[in-house]
Amino acid sequence: MLLLLPILNLSLQLHPVAALFTVTAPKEVYTVDVGSSVSLECDFDRRECTELEGIRASLQKVENDTSLQSERATLLEEQLPLGKALFHIPSVQVRDSGQYRCLVICGAAWDYKYLTVKVKASYMRIDTRILEVPGTGEVQLTCQARGYPLAEVSWQNVSVPANTSHIRTPEGLYQVTSVLRLKPQPSRNFSCMFWNAHMKELTSAIIDPLSRMEPKVPRTWPLHVFIPACTIALIFLAIVIIQRKRI
């Protein structure tokens, strides 16, 4: 079977599919949440393939004009007699997204259908933080969330530009961080919005700088202040200890 697949791959590119055997796809695009499971399905008419022993099915992931057998998908062979080639992918990951070719072989005849998997992770949990910037009268607002695909961040009704960046997590998700620095105003809230354009999904968080003020941004003590202060404290402690011993 492993030797047969490369030959079939070449045949799929060079020759039209025989009309004697037809594969259909009840669903061509699958949108799946990270961590959930999915079953990719392509169907065929059992009346066109009378010998059960002659039915073979495989799922190949298409990347860079090449196709490789999917190691993440498991064929549910008990569904073949029902005219279904069902491939189960558990605990979907970001790397499972892409295009697949569902190939069904019936004796000397074969056909295939392309299926697409779109993986998403909603930016539902938005962590917010407020820090007071000493000596400026300004606050630093931060919104951070993880998701997939990459989202755009905007701040509603704010003219000050925000500093937005992202990194990839080991799971392949995007960790997006947006930082805004400005002077707070009484009775004014700020809203950061994460727009996932690929999935047409919008999530947001509201920040009230005055009601949820966190501790100030810690100042770094200069060495020329820190060292003398420690020295004086040690001298004072030594004097106290010596006087107690004399008593």
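Every residue gets a Cβ built from N, Cα and C, even glycine.
Among the features that Swiss-Prot reports, domain 'Ig-like V-type' is placed at 21-118. Residues in the domain 'Ig-like V-type' (21-118) partition by DSSP class (helix H, G, I; strand E, B; coil) as 15 helix, 54 strand, 29 coil.
Residues annotated as domain 'Ig-like C2-type' in Swiss-Prot: 122-203.
The Cβ neighbour count for D33 (mutagenesis position), using a 10 Å radius over every protein chain in view, is 13. While the structure shown retains the original residue, Swiss-Prot records the mutagenesis experiment D33 to S with this note: No effect on PDCD1 binding.
In Swiss-Prot, a mutagenesis experiment is listed as S39 to Y, annotated with the note No effect on PDCD1 binding. The Cβ neighbour count for S39 (mutagenesis position), using a 10 Å radius over every protein chain in view, is 15.
Using a 10 Å radius centred on the Cβ of E41 (mutagenesis position) and all shown protein chains, the other Cβ atoms total 20. Where Swiss-Prot documents E41 to S as a mutagenesis experiment, the accompanying text is: No effect on PDCD1 binding.
R56 to S appears in Swiss-Prot as a published mutagenesis result, with the remark: Significantly reduces the binding to PDCD1. If you draw a 10 Å sphere around the CB of R56 (mutagenesis position), it holds 18 other CB atoms from the protein chains shown.
Record note (Swiss-Prot), mutagenesis S67 to Y: Significantly reduces the binding to PDCD1. The unchanged residue is displayed.
Per Swiss-Prot, mutagenesis E71 to S is noted as: Significantly reduces the binding to PDCD1. Listed in sequence order, there are no same-chain residues at least 6 apart in sequence whose CB falls under 8 Å from the CB of E71 (mutagenesis position).
Annotation of the published mutagenesis I105 to A in Swiss-Prot: Abolishes the binding to PDCD1; the original residue is retained in the structure shown.
For the published mutagenesis D111 to S, Swiss-Prot gives the following note: Abolishes the binding to PDCD1. Costimulates proliferation and IFNG production of T-cells.
K113 to S appears in Swiss-Prot as a published mutagenesis result, with the remark: Abolishes the binding to PDCD1. Costimulates proliferation and IFNG production of T-cells. Sequence-distant contacts of K113 (mutagenesis position), defined by Cβ-Cβ distance under 8 angstroms and a gap of at least six in the same chain, are V23, T24, A25, E28, C42, R101, C102.
Candidates D33, S39, E41, R56, S67 (mutagenesis positions) were compared with D111 (mutagenesis position); none lies inside 10 Å Cα-Cα. Put simply, I105 is the one of the mutagenesis positions D33, S39, E41, S67, I105 whose Cα lies nearest to the Cα of R56 (mutagenesis position). On the 0 to 100 pLDDT scale, the model's mean across the domain 'Ig-like V-type' (21-118) is 91. In space, D33 is the closest of the mutagenesis positions D33, S67, I105 to S39 (mutagenesis position), judged by Cα positions. A sphere of 10 angstroms centred on the C-beta of I105 (mutagenesis position) encloses 22 other C-beta atoms.
Cα-Cα distance from S67 (mutagenesis position) to E41 (mutagenesis position): 18 Å (rounded to the nearest whole number).
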